[in-house]
Amino acid sequence: MDVEVKKNGKNAQLKDHEVKELIKQSQNGDQQARDLLIEKNMRLVWSVVQRFLNRGYEPDDLFQIGCIGLLKSVDKFDLTYDVRFSTYAVPMIIGEIQRFIRDDGTVKVSRSLKELGNKIRRAKDELSKTLGRVPTVQEIADHLEIEAEDVVLAQEAVRAPSSIHETVYENDGDPITLLDQIADNSEEKWFDKIALKEAISDLEEREKLIVYLRYYKDQTQSEVAERLGISQVQVSRLEKKILKQIKVQMDHTDG
């Protein structure tokens, strides 16, 4: 399916209760409900994919990986949660794409963009000496006789992913980057980066670990319970409390 179709899909968005009914059917083995959930959430997946473009990967490949994250979120979503499905799904989709990129090794940046990035770096050094200050993007573009947007694109493409994704929790050197949430101007509104960071920073260490294991490591509540030495019921209760706390703080921030 063409990327533009995914990006500009005009399917009417489902209401939250409709989404949850489809999730219930899907979790009970209804393949049609599962397929419809994918179809209706293409825009959601594509919005996440846009965060990872210009990394040397085909958008279609990233979209397919994102759909795997979407399906995992369908399978793992607890219907007793008082939270929108999209709020739960976005971190899962992000995590799936990040794992794909991490497991694939060094992020592949196209050779032409790499070469342009090197030219920009040299031009920046030369202009800094000449001007006695850091040159603007437009000055670099004029110097190289290219468009300013090409300068921005090349710099973004060769930048290390670790400098783009801000770490909000780290466990044994493995960072959680839930701040890779995306802003959206439609009625489906997701976590704001700064507010989310503040909400997570207010959690207790055990609560942060639960967020990390559940939303970044994709562990089940039973696996988290075993890791923490508590029951699955306790994990479920704590997770609901955490989501409610974050939701309240996010709502307060939005207000």
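Backbone N, Cα and C atoms are what each Cβ position is placed from, and that goes for glycine too.
Under DSSP, S73 (mutagenesis position) is assigned to a helix (H, G or I) in the three-state scheme. A C-beta separation below 8 Å, combined with a sequence spacing of at least six in one chain, links S73 (mutagenesis position) to F85, Y88, A89, M92, I93. In Swiss-Prot, the entry for mutagenesis S73 to F states: In spo-563; 10(6)-fold decrease in spore production, 50% induction of sporulation-associated enzymes. The structure shown retains the original residue.
Under its mutagenesis entries, Swiss-Prot includes R111 to Q with the note: In spo-564; 1000-fold decrease in spore production, 50% induction of sporulation-associated enzymes.
One mutagenesis experiment named in Swiss-Prot is V233 to M, and its note says In spo-561; 10(6)-fold decrease in spore production, 50% induction of sporulation-associated enzymes. In this chain, none of the residues that are 6 or more apart from V233 (mutagenesis position) has a CB less than 8 Å from its CB.
Cβ neighbour count for R237 (mutagenesis position) (all protein chains, 10 Å cutoff from its Cβ): 12. According to Swiss-Prot, the mutagenesis experiment R237 to K carries the following note: In spo-560; 1000-fold decrease in spore production, 50% induction of sporulation-associated enzymes.
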